[in-house]
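Just below is one structure, and these are the notes that go with it.
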Amino acid sequence: MSELKTGHAGHNPWASVANSGPISILSYCGSSILMTVTNKFVVNLKDFNMNFVMLFVQSLVCTITLIILRILGYAKFRSLNKTDAKNWFPISFLLVLMIYTSSKALQYLAVPIYTIFKNLTIILIAYGEVLFFGGSVTSMELSSFLLMVLSSVVATWGDQQAVAAKAASLAEGAAGAVASFNPGYFWMFTNCITSALFVLIMRKRIKLTNFKDFDTMFYNNVLALPILLLFSFCVEDWSSVNLTNNFSNDSLTAMIISGVASVGISYCSGWCVRVTSSTTYSMVGALNKLPIALSGLIFFDAPRNFLSILSIFIGFLSGIIYAVAKQKKQQAQPLRK
């Protein structure tokens, strides 16, 4: 069992908060926005090329934070044991693949392009729920998915306009380099698949193992540590020169901040999946790209044009339609649960 220490055992005011769908969604939104922005900052630092190390720091911070909370009596979760570790290891492995491919995609792609494939993940997860959990997708929900994809396509057109304008201002050789294949598409395609598998399989394993939020957070991160370190030693450059370039004061500070942000996203992602559904979790993740797009205008010099702004409005419209569709579905099935 895992829980947050809340005081007396009688009526627990925190119980309603811990099982609140809207609060879990808002918490997940805030933490995931902070996580994405800090990750984008880290991977865009000059000469930074040790993504696995960055992700290792994040998981290490999460693990240490949980252990401290447990010592202080504010958190309870299952101790690491062989049976649970064996059952949960595939989830942690998928988590490593998901967060690594996400960091590589953010490194090479603009946020609007990144959003397109995240929206495709929503559809994969929605129909994955149909296959694995007996769920259903209404025509109204499908309409919201299509609108979300449309908002991403419109954002991409805006991004392409900006790229074309930039290429036109460059010399012919540089323009050719701009037009060359972007490896970010490969990373995004891989991230799309691993994200869908992670969310669907984690939800199933949570039901089978009866993991609570802190259990999920602890096992996700502590099992990811050796995987991340092994991958880093295998594929990343650990020479003294490269370590010096990667571990500057700016990069270390940014990695610590991103590690703190990962504490929130690690807890809130499991919390959101438990009290809502994996489709709602993924849709909220896609809606996060809207404020992230706005932060990109401020921090990351994202394209500023009519199409970029239009995509934001279409995205919010799709979110409203999705919320109404979910409400109608619940009203049509009042006796379930």
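Here the Cβ of each residue, glycine as well, is placed from N, Cα and C on the backbone.
Don't expect the noted substitutions in this model, because it carries the original residues.
In the shown protein chains, 21 other C-beta atoms lie within 10 A of the C-beta of Thr280 (mutagenesis position). Residues or ranges marked as GDP-alpha-D-mannose binding site by Swiss-Prot: Thr279, Thr280, Tyr281, Ser282, Met283, Val284, Gly285, Ala286, Leu287, Asn288, Lys289, Leu290, Pro291.
Quoted from Swiss-Prot, the note on mutagenesis experiment Ser278 to Cys is: In VIG4-2; increases drug sensitivity and decreases protein glycolysis.
A mutagenesis experiment is reported in Swiss-Prot for this position, Thr280 to Ala, and the note states: Decreases transport activity and GDP-mannose-binding.
Record note (Swiss-Prot), mutagenesis Ser282 to Ala: Decreases transport activity and GDP-mannose-binding. The unchanged residue is displayed.
Here the residue is the original one, while Swiss-Prot reports the published mutagenesis Gly285 to Ala or Asp with the comment Decreases transport activity and GDP-mannose-binding.
Recorded in Swiss-Prot as a mutagenesis result, Ala286 to Val carries the remark: In VIG4-1; increases drug sensitivity and decreases protein glycolysis.
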In the chain carrying Pro291 (GDP-alpha-D-mannose binding site), residues 6 or more apart in sequence that have Cβ under 8 angstroms from it: Cys29, Ile33
Assigned conformation of Thr280 (mutagenesis position) - DSSP reduced to three states: helix
